[in-house]
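Undergrad: What Swiss-Prot records for this protein is below:
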{"type": "MUTAGEN", "residues": "ALA31 to Thr", "note": "Complete loss of motility"}
{"type": "MUTAGEN", "residues": "ASP32 to Asn", "note": "Complete loss of motility"}
{"type": "MUTAGEN", "residues": "ALA39 to Val", "note": "Complete loss of motility"}
{"type": "DOMAIN", "residues": "148-268", "note": "domain 'OmpA-like'"}
{"type": "MUTAGEN", "residues": "PRO159 to Ile", "note": "Decreased motility, subnormal torque, tethered strains rotate very slowly"}
{"type": "MUTAGEN", "residues": "GLU205 to Lys", "note": "Decreased motility, subnormal torque, tethered strains rotate very slowly, maybe reduced affinity for the motor"}
{"type": "MUTAGEN", "residues": "GLY240 to Asp", "note": "Decreased motility, subnormal torque, tethered strains rotate very slowly"}
Amino acid sequence: MKNQAHPIIVVKRRKAKSHGAAHGSWKIAYADFMTAMMAFFLVMWLISISSPKELIQIAEYFRTPLATAVTGGDRISNSESPIPGGGDDYTQSQGEVNKQPNIEELKKRMEQSRLRKLRGDLDQLIESDPKLRALRPHLKIDLVQEGLRIQIIDSQNRPMFRTGSADVEPYMRDILRAIAPVLNGIPNRISLSGHTDDFPYASGEKGYSNWELSADRANASRRELMVGGLDSGKVLRVVGMAATMRLSDRGPDDAVNRRISLLVLNKQAEQAILHENAESQNEPVSALEKPEVAPQVSVPTMPSAEPR
């Protein structure tokens, strides 16, 4: 028994593998994070030192569609070659040339932003003043193609003027004097127009009519604005429209057609009015050279055989 062989027991032990390589993966993630942070602060620094003109060019670059860039459409630059230009030969026009931003379009956007801010200021003024808040149904403020339009509308229960005259009622006076200082906040000029209903005068169009009444009411509104503090020279035009531009489809004699329209003009509308009333630079027709008339040559014709 002592010489009996005992079975050999083999024990396999797994050696613990070193995780040194895995433990260093955080360094890669940290390096990526630091690279991203460096790129972020680099972009912020470049934005802070860039001029407004350069910022506009950068924005236009990122707004350029990929299809436009591939097909060679209108890009941020007008160069004939995608390769940046260089060299000492200034007579060559090929190469990358900076495209100037559309200054006129930028001015229009800024002006539109000013008009929207003015509308917000007027709404805030109306809401903050209990007296004006009660008159909110008589005010209509909207943005139109010519600028910001403020309409003060009449009603049967509360007219703006005394019947058939240009005497301003107290509530109308309060509105005009309250909005006058707000209008001084922007450089845009103003056009005032008076409107009436279609109810005719007994004397007809030959005497005092709705034309005179609408013009007188518009001018009376101008005076109240000046009393309220409107800057001199702010008003560009005062016109009377009579009943030619109805506001409501309920009838030509509806009370809402009696109104004062105050238009804060944008630059384009202002230039159109100035051009309309400017002295014409064209030469009179009599001063123009007469076109030369080619000499007429008479050609004998053959007599027709039969009348048709």
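Each Cβ is built from the backbone N, Cα and C atoms, and glycine gets one as well.
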Undergrad: Going by C-alpha positions, which of the mutagenesis positions (ALA31, ASP32, ALA39, GLU205, GLY240) is nearest PRO159 (mutagenesis position)?
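TA: Closest candidate to PRO159 (mutagenesis position), judged by Cα separation, is GLY240.
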Undergrad: Calculate the per-residue pLDDT averaged over the domain 'OmpA-like' (148-268) and state the result as an integer.
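TA: On average, pLDDT over the domain 'OmpA-like' (148-268) sits at 87.
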Undergrad: If you run the three-state DSSP split on GLY240 (mutagenesis position), which class comes out?
TA: strand
Undergrad: Tally the residues of the domain 'OmpA-like' (148-268) by DSSP class, grouping H, G and I as helix, E and B as strand, and everything else as coil.
TA: 40 helix, 27 strand, 54 coil
Undergrad: Can you tell me the three-state DSSP label for ASP32 (mutagenesis position)?
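TA: Helix, per DSSP.
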Undergrad: Report, in whole Å, the straight Cα-to-Cα distance of ALA39 (mutagenesis position) from ALA31 (mutagenesis position).
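TA: Each residue's Cα considered, ALA31 (mutagenesis position) and ALA39 (mutagenesis position) end up 12 Å apart.
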Undergrad: Could you measure between ALA39 (mutagenesis position) and GLU205 (mutagenesis position) for me? Cα positions, answer in whole angstrom.
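TA: Between the alpha carbons of ALA39 (mutagenesis position) and GLU205 (mutagenesis position) there are 76 Å.
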